[in-house]
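Under its mutagenesis annotations, Swiss-Prot gives Ile41 to Arg the following note: Does not affect septal localization; when associated with R-37 and R-44. For the mutagenesis of Leu44 to Arg, Swiss-Prot gives this note: Does not affect septal localization; when associated with R-37 and R-41. The structure shown keeps the original residue. The domain 'POTRA' annotation in Swiss-Prot covers 54-123, and the record cites sequence analysis as its basis. Per Swiss-Prot, mutagenesis Glu122 to Ala is noted as: Does not affect septal localization and growth. The mutagenesis experiment Leu139 to Ala is recorded by Swiss-Prot, whose note states: Does not affect growth. Quoted from Swiss-Prot, the note on mutagenesis experiment Glu140 to Ala is: Does not affect growth. For the mutagenesis result Asn141 to Ala, the note given in Swiss-Prot is Does not affect growth. Under its mutagenesis entries, Swiss-Prot includes Pro192 to Ala with the note: Does not affect septal localization and growth. Quoted from Swiss-Prot for the published mutagenesis Pro225 to Ala: Does not affect septal localization.
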Amino acid sequence: MNPGQDREKIVNIEERIPKIKEQRKQKANRRLISFIMLFFIMVLIIVYLQTPISKVSTISVTGNENVSKKEIIDLSDINSGDTEFWSLDKQKTEKKIQQNKLVKKAEISKSLPNKINIAIEEYKAIAYLEKDDVYYEVLENGSVLPNEVTPDDAGPILVNWTNAKKRSQMAKQLDALSNSLKQSISEIYYTPVKMDENRIKLYMNDGYVVTASIKTFADRMKTYPSIISQLSSNKKGIIHLEVATYFEEFGKNDKAAKKEDEN
């Protein structure tokens, strides 16, 4: 090997040693800085968790009308100044609130630094229940609100609906109708017979009477506008929608006695 080449290699290595030392020093410094930053972040987290700012400070409730703010907060188990803000399980808490039969949906959102908002969607009123000449709102899931009300044109009046299960089924069927069709119904009587526990009778605002079954009511009732458009306006009667659809004109005594079998 050429002695001159050996000397060049030795010189090159000696020149690189300071650079290697500097690179190692910089790498060590970066590690130290990263460790210090991580240490301070952990300290800040520990301090944060030990201070009141890590707890829920404010709870707001929106969208509720029939369920009080206090009742919703009680159901949520969220306690201001006690519940951990970051560890709050939103889905679990929403399910707790939705145990209330008037609440259709609950949605929880968080906003910094420690505020909680509970957005409520309640079941809407779709009918009125008549009981001892007093009226109560019926919700789309069949629940009945406790306060007395005066009926308007928002929905039909339900009569003889003491069976809660059947009332709930009827409410779901009504909810499937358009608003205009619901508003065309004056009263709905629950009129079960031995062979058909789902039989109902409707008195329409246009003078017609409809007989139907709870289970098929929504689908069959959607054909009502088409049916009456084919009937003479001066001939009223009963439109049967249980099995086969057909029209039966009132007899002479039907109009006077048409509600006697329900009362």
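Including glycine, each Cβ sits where the backbone N, Cα and C put it.
No noted substitution is present; original residues retained.
Cα of Ile41 (mutagenesis position) to Cα of Glu122 (mutagenesis position): a distance of 43 Å.
Averaged across the domain 'POTRA' (54-123), the predicted model reaches a pLDDT of 94. Separating the Cα atoms of Asn141 (mutagenesis position) and Glu122 (mutagenesis position) is a whole-number distance of 10 Å. Proximity note: of the listed mutagenesis positions (Glu122, Pro192, Pro225), Glu122 have a CA within 10 Å of the CA of Leu139 (mutagenesis position), given in sequence order. For Pro192 (mutagenesis position), the spatially nearest entry among the mutagenesis positions Glu122, Glu140, Pro225 is Glu140, judged by CA separation.
DSSP assigns Glu140 (mutagenesis position) to coil, not to a helix or a strand.
With the fewest other Cβ atoms inside 10 Å of its Cβ, the least crowded of the mutagenesis positions Ile41, Leu139 in this structure is Ile41. The CA atom of Glu140 (mutagenesis position) is located 23 Å away from the CA atom of Pro225 (mutagenesis position). Pro225 (mutagenesis position) and Glu122 (mutagenesis position) have their C-alpha atoms 30 Å apart, to the nearest angstrom. Counting residues per DSSP class in helix, strand and coil order gives 17 helix, 24 strand, 29 coil for the domain 'POTRA' (54-123).
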